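Per Swiss-Prot, these features apply:
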| type | residues | note |
| --- | --- | --- |
| BINDING | C260, C278, C307, C311 | Zn(2+) 2 binding site |
| BINDING | K338, G339, W340, Y381, R406, F407, F408, N409, H410, C477, K478 | S-adenosyl-L-methionine binding site |
| BINDING | C412, C477, C479, C484 | Zn(2+) 4 binding site |
| DOMAIN | 473-489 | domain 'Post-SET' |
| MUTAGEN | W31 to G | Weak effect on methyltransferase activity |
| MUTAGEN | W41 to G | Weak effect on methyltransferase activity |
| MUTAGEN | R320 to H | Abolishes methyltransferase activity |
| MUTAGEN | G378 to S | Abolishes methyltransferase activity |
| MUTAGEN | Y451 to N | Abolishes methyltransferase activity |
| MUTAGEN | K455 to R | Greatly diminishes Clr4 automethylation and causes hyperactivity towards histone H3K9 |
Amino acid sequence: MSPKQEEYEVERIVDEKLDRNGAVKLYRIRWLNYSSRSDTWEPPENLSGCSAVLAEWKRRKRRLKGSNSDSDSPHHASNPHPNSRQKHQHQTSKSVPRSQRFSRELNVKKENKKVFSSQTTKRQSRKQSTALTTNDTSIILDDSLHTNSKKLGKTRNEVKEESQKRELVSNSIKEATSPKTSSILTKPRNPSKLDSYTHLSFYEKRELFRKKLREIEGPEVTLVNEVDDEPCPSLDFQFISQYRLTQGVIPPDPNFQSGCNCSSLGGCDLNNPSRCECLDDLDEPTHFAYDAQGRVRADTGAVIYECNSFCSCSMECPNRVVQRGRTLPLEIFKTKEKGWGVRSLRFAPAGTFITCYLGEVITSAEAAKRDKNYDDDGITYLFDLDMFDDASEYTVDAQNYGDVSRFFNHSCSPNIAIYSAVRNHGFRTIYDLAFFAIKDIQPLEELTFDYAGAKDFSPVQSQKSQQNRISKLRRQCKCGSANCRGWLFG
């Protein structure tokens with residue numbers, strides 16, 4: 001017998017959105033014992049068992065319409081007939097800056113579309129219905145109705161009469177939603193797990209995401225969308241500056257670490273690689289991974305050995321390129337067919353370090369669980385840390401936490417590749433996944449890598465290349481390159 005699922009009660013409907021024909025397409029639900037930040041937009045079909053809630057909302061609208069027909073009423077519906085809304089926007093745009101008018105117009109366009117947000121669409125496609133409980137439901141009219149009655153010039157008797165009506169409505173609804181008369185609704189859904197940003201406007205969502213970008217370390221990362229009216233990628237995504245170790249992941253043991261004794265002033269001597277103990281894992285270290293400009297050499301294998309905190313050299317050492325971080329300003333932008341992508345705002349010569357692939361470091365067991373869920377969605381952000389052991393202990397998951405690299409798209413003809421950068425030489429289960437340019441990249445050129453692993457980016461064939469976990473689903477490739485394979489993971 002499965003455990004009983006926790007249910008959540010609807011307190012009231014607080015708003016609605018109409019389609020172009022004036023029909024209701026979404027209701028904004030206030031959940032009992034939850035704040036307005038947990039409000040969710042639900043389609044009418046999800047309220048099939050909440051006739052009392054709908055009836056009260058309709059009564060409230062009629063009452064407000066009768067008491068104040070002026071469109072400036074504080075309780076005027078958020079999405080009136082499209083024509084009237086657009087007219088209102090036109091009237092107010094004269095005193096609003098151009099940038100804000102543009103964001104408002106996009107917001108109006110978005111609200112008038114007969115589709116949900118991306119997250120809502122996914123929930124509907126998977127046929128997950130909202131938990132709307134009618135047992136002992138309390139319908140509480142908005143307190144602002146009482147306050148607003150004073151603004152409308154109502155007498156004390158009228159206010160008292162409204163209070164009595166509210167009590168009568170509440171009692172009648174409790175009776176109507178008793179177990180004897182309530183219908184059985186669809187399976188419950190936890191409001192706290194839903195998109196908590198649906199109440200924000202286009203402008204607010206975009207600015208909130210840009211605020212996240214401003215907090216990223218290093219050169220600026222900007223956001224632009226010249227394709228459609230999606231304000232930004234998911235606001236639930238959190239940017240991090242280093243790996244986020246999860247339960248069961250063992251961090252490197254400092255007792256097993258060692259470093260080199262290279263110069264503390266100029267750092268390692270690029271012309272004398274045999275002196276640096278950090279390269280001892282190479283059979284015959286003939287050169288460092290980097291040249292004098294800090295670019296990865298064309299003859300470098302898939303693994304880069306950098307210095308670490310136990311070395312005598314400083315952070316300015318020429319063998320600490322990845323550790324010094326990103327030097328290129330980047331831009332997250334909306335592509336026409338591939339969702340969000342990333343491009344460089346400056347010219348990047350071949351060999352330039354771009355950034356690292358970050359995320360949660362999870363165990364192989366946890367990765368297996370998540371991999372199944374991600375395959376259901378048709379997408380995965382998992383990278384196995386298996387460069388030194390095919391049976392990898394850990395995997396990097398950038399689904400919810402990560403770097404700008406999380407938005408890198410695939411290409412069958414990529415301009416960047418991923419290297420395994422090791423600096424904890426006695427501990428190879430966790431290492432950096434570092435992106436470098438493998439050809440000259442022009443300003444505003446999209447940064448792409450081969451999701452299946454670039455087999456030929458290095459002339460050194462004795463080492464395998466790092467690749468992300470292969471999805472079980474074949475997906476059509478939209479990279480558009482001349483040598484496109486046609487399918488991802490196929």
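The backbone N, Cα and C atoms fix where each Cβ goes, and this holds for glycine too.
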Cβ neighbours of R320 (mutagenesis position) where a neighbour is any other Cβ within 10 Å: 20
How big is the Cα-to-Cα gap, in Å, between C260 (Zn(2+) 2 binding site) and K338 (S-adenosyl-L-methionine binding site)? 45
Hey, of the binding-site residues listed (C278, C412, C479, C484), which one tops the CB count within 10 A? C278
Cα-Cα, H410 (S-adenosyl-L-methionine binding site) versus C307 (Zn(2+) 2 binding site), nearest Å, comes out at 31
Return the residues near C307 (Zn(2+) 2 binding site), defined as same-chain residues 6+ apart in sequence whose C-beta is under 8 angstroms from its C-beta, sorted by sequence, else 'none'. G259, C260, C262, G267, C268, C276, C278, C313, C317, N319, R320, R423
Separation of alpha carbons, C484 (Zn(2+) 4 binding site) and K338 (S-adenosyl-L-methionine binding site) (Å): 15
Assigned conformation of R406 (S-adenosyl-L-methionine binding site) - DSSP reduced to three states: helix
All chains considered, the count of other Cβ atoms within 10 Å of the Cβ of R406 (S-adenosyl-L-methionine binding site) is 20
Residue pair W340 (S-adenosyl-L-methionine binding site), C412 (Zn(2+) 4 binding site) - Cα distance, angstrom, rounded: 18
Other than C260, C278, C307, C311, which residues of the same chain sit close to Zn(2+) 2? List them in sequence order, counting a residue when its Cβ is within 8 Å of the Cβ centroid of the site. G259, C262, C268, C276, E277, E306, N308, F310, S312, C313, C317, N319
Three-class DSSP secondary structure - W31 (mutagenesis position): strand
On the domain 'Post-SET' (473-489), the mean of the pLDDT values is 75
Alpha-carbon spacing, W41 (mutagenesis position) to R406 (S-adenosyl-L-methionine binding site), which is rounded to whole Å: 28
